[in-house]
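See structure below.
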Amino acid sequence: MLAVRNMKFGIFLLWWGWVLAAESTVHWPGREVHEPSKKGSRPQRQRRGAHDDAHKQGSPILKRSSDITKSPLTKSEQLLRIDDHDFSMRPGFGGPAIPVGVDVQVESLDSISEVDMDFTMTLYLRHYWKDERLSFPSTNNLSMTFDGRLVKKIWVPDMFFVHSKRSFIHDTTTDNVMLRVQPDGKVLYSLRVTVTAMCNMDFSRFPLDTQTCSLEIESYAYTEDDLMLYWKKGNDSLKTDERISLSQFLIQEFHTTTKLAFYSSTGWYNRLYINFTLRRHIFFFLLQTYFPATLMVMLSWVSFWIDRRAVPARVPLGITTVLTMSTIITGVNASMPRVSYIKAVDIYLWVSFVFVFLSVLEYAAVNYLTTVQERKERKLREKISCTCGLPQPRGVMLDSSYSDGEVNDLGGYMPENGEKPDRMMVQLTLASERGSPQRKSQRGSYVSMRINTHAIDKYSRIIFPAAYILFNLIYWSIFS
């Protein structure tokens, strides 16, 4: 029994000695031993520093793992063998032209500017082609979709918009670019673009005009020998949003065409056209231009019903209508380009201006003839000597252009109601008629002299409206 106990105690001492020996040779992570009284403390620190240096020099325990966000792109590039090919050359270089199909979905037609002669359109532009260099093995025949980062590493068609003034690819929240690759190498390249392009407009029938604009797509570097550009599904390649509308235009039609463009320095290129026809809404211009002009012409006719002696009433009315017509013409031309030909709206406005101006000239003629009439009447009164009691009277008929003073001079006749009559008969007897046999043979006869300049206003009340109505019938039958 005692021997067994001694053996157990010996085993325990051996185990304890082995533990102490292990603690003196093994460094425990995160544990620091401070024994300044011992001489072996400095070598221990040196060994610890050497141990840390070993970790700093590339110990696999502290090696940082690669960025997992970049690993799918790297695997995709390896799967597509991006580094094994030269993508600066087009697919099938040296062979026939590579066919590139295009389809477009118009998202919005933002604005049409007559002054700048351009339009702004936002669209989805999609390209279709086959590049066998991008083919990859796939058991489920699924395509791979990428963003714009891969576009910079492979070959894509170098399309541009002919006659464009400004264009950009949308980048909210990221670049609106998508690349989809099929296992057999077929590629779909789609991007969202806003472009402002030129549109040659003809304003000879403005605002009753119809405009046709085109957005032209073409390869910048590759001629028809290298790249064959075509609409993938014909007219069905162009899709539009049904909600597209413009404030001043009605979109009548969208259609596609394909033509060849020739450049003397480089050759022939395939060019795709997106054509759309716009018809202008006339109601806005009826309210803003035609109706005010017609109203001013009709207002100028009011002067024909005003007494020709009322100069303060007729003159300001004529001047006001002329100035208003000038303002309307100036306002219309300010919103239009300075073209060298006459527009339909110019014809209407200038003819209306002529009618207004003629109404002013009409009153000038009436006023002048009235003044001449008064001068003749004054001379006539001076030649006639008024002698009471002469048996043979001669009648002089005057119209309403006489004044109150003239009535007193001609005998003091005035109706009971106090109003001036349109005509009055003044009985005058010449002294030389009493003893003349020739005058006696003419007793009882009267000579009437009628001077009536008011007839010009009466004729103008009919001629001016009739002529303006005839002009409107001809104008709207031609331009509508």
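Here the Cβ of each residue, glycine as well, is placed from N, Cα and C on the backbone.
What Swiss-Prot lists as 4-aminobutanoate binding site is R126, S190, E218. One entry in Swiss-Prot concerns the mutagenesis experiment P316 to S. Its note says: Reduced GABA-evoked current. Quoted from Swiss-Prot, the note on the mutagenesis of T320 to M is: Reduced GABA-evoked current.
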DSSP-derived structure type at E218 (4-aminobutanoate binding site), helix or strand or else coil: strand
Maximum Cα-Cα separation in Å among residues R126, S190, E218, which the record lists as binding 4-aminobutanoate: 16
Under 8 Å by Cβ from R126 (4-aminobutanoate binding site), counting only residues of that chain that are 6 or more apart: V102, D103, V104, Q105, L188, Y189, S190
Distance from P316 (mutagenesis position) back to E218 (4-aminobutanoate binding site), taken between C-alpha atoms, in Å: 62
S190 (4-aminobutanoate binding site) - helix vs strand vs coil (DSSP): strand
Cβ-Cβ neighbours of T320 (mutagenesis position) (radius 10 Å): 14
